[in-house]
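The structure appears below as structure tokens.
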Amino acid sequence: MKAMILAAGKGTRVRPITHTIPKPMIPILQKPVMEFLLELLRQHGFDQIMVNVSHLAEEIESYFRDGQRFGVQIAYSFEGNIVDGDLVGKALGSAGGLKKIQEFNPFFDDTFVVLCGDALIDLDLTTAVKLHREKGAIATIITKTVPQELVSSYGVVVTDDNGKILTFQEKPAVEEALSTEINTGIYIFEPEVIDYIPSGQEYDLGGDLFPKLVDSGLPFYAVNMDFEWVDIGKVPDYWQAIRGVLSREIKNVQIPGIEVRPGVYTGINVAANWDNIEIEGPVYIGGMTRIEDGVKIIGPSMIGPSCLICQGAVVDNSVIFEYSRLGPGARLVDKLVFGRYCVDKTGAAIDVQAAALDWLITDARHAAVQYRQEYPSQREISKLLQPE
């Protein structure tokens, strides 16, 4: 069976992470989100998978290649051009990407599934396809019910009593929402649906194609299913995903490594004298990381591989990516550290290098950074990283 993973977006709402990592490659405890999707697809018999790529396409292609080591076949559709010797992505939209593939050569010749490349799911795809076919649908959206107070964060789907889609509401105010069913970005299509997508232009599934299907009166349905769905569309979403995995609220992701203390998991060759470290799980620490004496770590927290957490530092409810160095005495509370950026839970970021705060946070591969006199502006910024 055939499927498509949408992986061409720039991921602007997950910046600064997506400056160097495309959204499908964002790691959940060192494993890219898209790898979980491939495992799910393979489990349900989808072994021919098309992936549209654009932003940082080479990162996705070089990791997954032709899919052999994941037990599937993968091919890529690049959206963009070479301009002045540089590869420049230009995404065609979620529907435009489908059209490009089908016009190249009719790949989709039977019922197929489309997944967004930035979500963790454990959906029973076999049952979903069965329900789609039973309804005689040309297109089906998998929906999920959320509490009324959360509908304003999602695209709301409004249906009749038989599940046929009547209209959509994009992030409506709570009091204006006509439904609590939301679009999860999981779709089941018949090949004929691609005939409704125009050629050679940017075209979106939700904003363009779906309203056209409704207006045309086509058999377009929503199927509401109960499953685990963790969207990673924004920095706060990613934060919650990591917390959910560490706290075992997300059941379909296992914590890797070995448990060295209750609730404390590590990769191989972590250098730490646990008797001289105050640590409270759940915590994951990647391999080849050094934790110096006097460090305090409070979970849920994740420290990536090849990091250095210096003496007296505090890591509290935080996520630290690989090759990060947290300086002596630094206090990191409710923060995400990615390269030269320190990000809070709302997504607001500080460029620690531009702020000359590399004595506090830097790349662990640099030579040791010495403490130096701070300027007032630096002191004010550092307070954001070291809340009381």
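Glycine too: its Cβ is placed from the backbone N, Cα and C atoms.
According to Swiss-Prot, the mutagenesis experiment Ala8 to Gly carries this note: Two-fold decrease in affinity for UTP. No effect on affinity for Glc-1P and on catalytic activity rate. Other Cβ atoms within 10 Å of the Cβ of Ala8 (mutagenesis position), summed over all protein chains shown, number 28.
Sequence annotations record features per position, and here Swiss-Prot assigns Mg(2+) binding site to Asp118. Mapped onto three states, the DSSP output places Asp118 (Mg(2+) binding site) in coil.
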